[in-house]
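Database features (Swiss-Prot):
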type	residues	note
DOMAIN	7-112	domain 'PH 1'
DOMAIN	191-289	domain 'PH 2'
MUTAGEN	Arg28 to Leu	No effect on phosphatidylinositide binding
MUTAGEN	Ala203 to Gly	Binds both PtdIns3,4P2 and PtdIns3,4,5P3
MUTAGEN	Val204 to Leu	No effect
MUTAGEN	Met205 to Val	No effect
MUTAGEN	Asn207 to Thr	No effect
MUTAGEN	Arg211 to Leu	Abolishes phosphatidylinositide binding
Amino acid sequence: MPYVDRQNRICGFLDIEENENSGKFLRRYFILDTREDSFVWYMDNPQNLPSGSSRVGAIKLTYISKVSDATKLRPKAEFCFVMNAGMRKYFLQANDQQDLVEWVNVLNKAIKITVPKQSDSQPNSDNLSRHGECGKKQVSYRTDIVGGVPIITPTQKEEVNECGESIDRNNLKRSQSHLPYFTPKPPQDSAVIKAGYCVKQGAVMKNWKRRYFQLDENTIGYFKSELEKEPLRVIPLKEVHKVQECKQSDIMMRDNLFEIVTTSRTFYVQADSPEEMHSWIKAVSGAIVAQRGPGRSASSEHPPGPSESKHAFRPTNAATATSHSTASRSNSLVSTFTMEKRGFYESLAKVKPGNFKVQTVSPREPASKVTEQALLRPQSKNGPQEKDCDLVDLDDASLPVSDV
């Protein structure tokens with residue numbers, strides 16, 4: 001289906017019989033440009049072709065006299081129509097019936113507009129900028145589509161009117177941002193590191209347009225063409241985080257694709273070849289490193305400060321204090337255990353045989369707890385005694401003897 005691109009040209013794919021009467025139709029990409037008064041075709045979309053690829057064929061619209069349906073002339077070719085251009089007939093084949101009708105209509109409309117008509121007393125819409133009344137300003141408008149938004153800018157035509165009088169000098173004043181395409185670019189303050197054409201994806205419409213990129217020491221910008229003075233956009237290198245080969249190139253169906261990642265947006269740019277892609281990545285990365293310096297990218301290591309050393313010694317001091325307290329507590333427990341042991345044996349010496357009672361351990365209490373309770377339990381000076389116990393005979397041989 002024919003569609004209108006950003007330059008207001010009608011584009012689309014058709015099959016054309018390039019060799020007359022051969023009956024062989026080849027797939028080509030057609031562009032109908034009424035401003036250039038031409039109908040040209042390429043092997044593929046020029047955006048997908050390498051830079052400098054030439055067109056396959058072209059016809060001036062002024063040479064086309066009529067465009068009509070040719071299904072009866074070529075019954076074997078479906079949806080066929082014919083263009084009568086001079087001494088030759090060009091047969092083309094559309095995709096379907098609706099595609100055929102639309103191409104025939106737009107071509108007939110184009111040749112009606114572009115063919116000059118001397119008998120017309122009133123200028124048509126296409127020639128309003130060329131013909132005007134004597135003594136009046138001739139104002140034309142230029143439409144640019146930037147980021148999917150149409151921008152209409154009034155411009156002045158540098159020409160002489162039909163009455164032979166030169167246009168007023170006020171008409172020759174131009175805005176500095178809207179100079180003609182043939183104006184050469186002035187010398188830049190920063191040296192240009194790399195420049196060339198690449199294909200870029202739009203931010204809003206997500207379509208791909210061929211732009212002229214230019215990299216200098218501080219920025220990377222892209223222009224509509226190499227003859228433009230003002231760039232469509234300038235990206236400061238300080239906002240660029242990284243430049244790398246795009247990992248989504250297979251998803252986007254684009255070869256030689258790399259991405260420029262910034263703070264607000266990721267720019268997808270397609271180069272003409274893998275070598276050109278790597279050259280752009282290397283050039284932009286080198287410019288970023290040269291601007292920021294290698295010191296910023298390297299991570300600096302700081303030695304530990306006095307506060308860190310102070311904290312580092314705290315665990316050692318705490319461990320030392322803990323060990324001292326544990327040792328003192330162990331010595332205290334050993335002393336207590338020794339004293340209690342002596343008291344225990346002294347009490348046994350005063351107890352009658354058969355009256356000695358052993359402490360029972362509860363199944364719910366651990367042995368360590370019972371031992372600690374036994375050690376810490378205060379005892380009388382003479383040891384535990386019962387009320388009904390008799391006097392102990394110290395000469396009894398059955399009494400236990402302790403070596404104290």
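Quick reminder: no glycine exception, Cβ is built from N, Cα and C everywhere.
Sequence unchanged from the original; the noted substitutions are absent.
Structure coloured by features recorded in Swiss-Prot.
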{"residue": "Arg28", "record": "mutagenesis position", "contacts (Cβ under 8 Å, 6+ apart)": "Phe13, Leu14, Asp15, Ile16, Trp41, Tyr42, Met43, Val56, Gly57"}
{"residue": "Asn207", "record": "mutagenesis position", "contacts (Cβ under 8 Å, 6+ apart)": "Arg6, Gln201"}
{"residue": "Arg211", "record": "mutagenesis position", "contacts (Cβ under 8 Å, 6+ apart)": "Tyr197, Cys198, Val199, Lys200, Tyr222, Phe223, Lys224, Leu232"}
The domain 'PH 1' (7-112), counted residue by residue under DSSP: helix, strand, coil: 22 helix, 42 strand, 42 coil
Val204 (mutagenesis position): tally of other CB atoms within 10 A of its CB: 10
Suppose we draw a 10 Å sphere around the Cβ of Ala203 (mutagenesis position). How many other Cβ atoms does it contain, all chains included? 13
Please list the DSSP helix, strand and coil residue counts for the domain 'PH 2' (191-289). 23 helix, 45 strand, 31 coil
